[in-house]
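What Swiss-Prot annotates here:
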type: ACT_SITE; residues: His469; note: active site, proton acceptor
type: BINDING; residues: Gly551, Lys552, Ser553, Phe554, Ile555, Lys556, Cys557, Cys558, His559, Val560, Ser561, Ser562, Asp563; note: CoA binding site
type: BINDING; residues: Tyr585, Ser587, Thr598; note: (R)-carnitine binding site
type: MUTAGEN; residues: Met589 to Ser; note: Loss of binding to malonyl-CoA. Loss of regulation of SACM1L phosphatidylinositol-3-phosphatase activity. No effect on interaction with GRIA1
Amino acid sequence: MAEAHQASSLLSSLSSDGAEVELSSPVWQEIYLCALRSWKRHLWRVWNDFLAGVVPATPLSWLFLFSTIQLACLLQLDPSLGLMEKIKELLPDWGGQHHQLQGFLSAAVFASCLWGALIFTLHVALRLLLSHHGWLLEPHGAMSSPTKTWLALVRIFSGRHPRLFSFQRALPRQPVPSAQETVRKYLESVRPVLGDDAFDRATALANDFLRLHAPRLQLYLQLKSWCTSNYVSDWWEEFVYLRSRGSLINSTYYMMDFLYVTPTPLQAARAGNAVHTLLLYRHLLNRQEISPTLLMGMRPLCSAQYERMFNTTRIPGVEKDHLRHLQDSRHVAVFHRGRFFRVGTHSPNGLLSPRALEQQFQDILDDPSPACPLEEHLAALTAAPRSMWAQVRESVKTHAATALEAVEGAAFFVSLDSEPAGLTREDPAASLDAYAHALLAGRGHDRWFDKSFTLIVFSNGKLGLSVEHSWADCPVSGHLWEFTLATECFQLGYATDGHCKGHPDPTLPQPQRLQWDLPEQIQPSISLALRGAKTLSGNIDCHVFPFSHFGKSFIKCCHVSSDSFIQLVLQLAHFRDRGQFCLTYESAMTRLFLEGRTETVRSCTREACQFVRAMDNKETDQHCLALFRVAVDKHQALLKAAMSGQGIDRHLFALYIMSRLLHMQSPFLTQVQSQQWLLSTSQVPVQQTHLIDVHNYPDYVSSGGGFGPAHDHGYGISYIFMGENAITFHISSKKSSTETDSHRLGQHIENALLDVASLFRVGQHFKRQFRGENSDYRYNFLSCKTVDPNTPTSSTNL
């Protein structure tokens, strides 16, 4: 009966890519509407690119310049010094009656040329200003006079209201560091983790590399940097992500909802508001009305990663994947209880309202129809090894091209999960761990991992985001997520009964059920992929805990960098957990440069190891604190060097790829690329949009996100500063490893936080007050901070 109902609804209305079109509607009218939408999008794109390209100037500045030239001509002055007369000679001779028109056109041409020359000069000046990185080396909060002058000039040349891509033409290219300096830094970074003999061998290989291979490789790499936008980012995307043949579960990352608040317990309502907000963000993105991100409020960052946020799918290949990006998509693909649906997001009048989208999602939740044969676990193929999925996809494309296109051509993927998630009072620790695990891997078959991101809506109204990593890094998707949470909760809000605001639309067609007419021959492949996905998912040990005894405000009182503070805490905790030091990966962004992505900060330094050993030997607080400050200064120097394009690993990676392309065998570069990161760390950015006042609404903050470990015997750790007085850690490891335990490391991190804080006079009470307490104290503060999830919130009652 359900299939017959879907068939009848399909006969009554067909869904184009956006508007619902009745069969009786004239075909030429639909062609006209589609063409009109396409031309509107094209014109808007051209206009927005023009506005972004002329920043810091505006079209009004051209009009002012043209008017000034016309006024000068009326006063018998020639501001062009004879150039306008030359332009008149090049114009057609229309007779004496058109002499004024010739003067008008020559003035317009001269004004345009002068305007373009001024804009070009401003862009060159801004690029020179943005190439300066001396401000990074200054102590935080102590800005010198030259830096203040530089900042004032940057603000002047940046214009008043820059658009998202306004700075792309002015951003400098990422520099190629010196090979000698990179090798020196590399040897310095591995000294703490290598024995004497191993270090001597590494030094010998490095010297041979500098003598035999480095000059030629460096020359070719320098040539590449002159010919491309970024000398390493394209190779990083291709060889690290798109050529990786492993499961995407290993490289995705996730983002969580508000930790203490659930705006509505209604799954369909939360999905409606969230999808509407995401599409509002896409609308702003297409019109470039999102403000560019400014580091420390003054230095613009590259916005190139925003371009492939929506309408993007990673298409598997036998040897290499590729990213397919569409200019527009007017539907989302939805998964619920093993079934796929296509939900149109637009009507002829524009974007559907949140209430209309809620109605669509509620129809899906109420649909009792079973999954088609092979449909329920089909998405497990996207979690399979990429070469296997590429081969099976050809068969899927042959037999179910329409359904596959509906999923891959969607704006993004939505998963309506049948289970609740989020923090619970009954078992807060286990509930957070399960929440993280559900976002990272799901059940192996309920996420389409190829999509740029998947919006996950749980049965109790909790949200989450699962992000494919190749198209962008965490700060970019984090900006999207902050906007989504703030807008859907504070600006859109919910009615008192928990539904989206507005009224249902009885004329709205039902969602389109996708039909997968798949051959039985792919059943073994689906079963194999499902077993592999469940094995990978079941092997991930996730642990999330909020640390509430102190946060960023306390660390500020200690006059140290909050990120460096946490990195040294992690070194101390990991040493207590494993009894040894290891290569540590901390992600730093290189978006100060055009198309920059990330660089590695090797946080396990000689100075950090000296501090950790002093703490382990229980030396005096004064001595440990002195070593701590030295280690913090070293970490800050490494971080700033990485951000300014003087890091280690991306340069060595590019040299390695160049050596492979030139068929050169370098034992040194091979050894470097075979190194294992047993500790992979990252700080989750927060308050990029400034849409939520965390001081007045401290509960309305995301608890961040996390990722899987980079090694079978390693840890993946992310951390986020929640407001001023709490830190949330996300720890992951493999259950199959006998050397790691996420919960054990979490306890070491808590103890290390208290121990390091007690070194400072303002934090000495921490060690006395909390040492030896049961770890359940982490969640004791929830009783006074958790908001009842059954109480809907909206912008009005906030």
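Every residue number used here counts from 1 along the chain in the order it is shown.
Glycine residues also receive a Cβ, built from the backbone N, Cα and C atoms like all the rest.
Ile555 (CoA binding site) and Ser587 ((R)-carnitine binding site) have their C-alpha atoms 21 Å apart, to the nearest angstrom.
Each residue contributes its Cα atom, and for Met589 (mutagenesis position) and His469 (active site, proton acceptor) those atoms are 14 Å apart. You'll find the Cα of Asp563 (CoA binding site) roughly 11 Å from the Cα of Ser587 ((R)-carnitine binding site).
Around the Cβ of Cys557 (CoA binding site), the number of neighbouring Cβ atoms within 10 Å comes to 13. Closest to Ser553 (CoA binding site) in space, going by CA atoms and restricting to the recorded positions His469, Tyr585, Ser587, Thr598, is Ser587.
Here the candidates are the recorded positions His469, Gly551, Cys557, His559, Ser561. The one whose C-alpha lies nearest to that of Ser587 ((R)-carnitine binding site) is His469. Fewest Cβ neighbours within 10 Å among the recorded positions His469, His559: that distinction goes to His559. Here the Cα atom of Ser561 (CoA binding site) is found 20 Å from that of Thr598 ((R)-carnitine binding site).
Compute the center of the Cβ atoms of Tyr585, Ser587, Thr598, which mark the site for (R)-carnitine; besides them, the chain residues with Cβ within 8 Å of that center are Glu586, Ala588, Glu599, Thr600, Val601, Ser680, Ser682. Between the alpha carbons (Cα) of Cys557 (CoA binding site) and Thr598 ((R)-carnitine binding site) lies a span of roughly 30 Å. In terms of C-alpha distance, the listed recorded positions His469, Gly551, His559 place His469 closest to Tyr585 ((R)-carnitine binding site).
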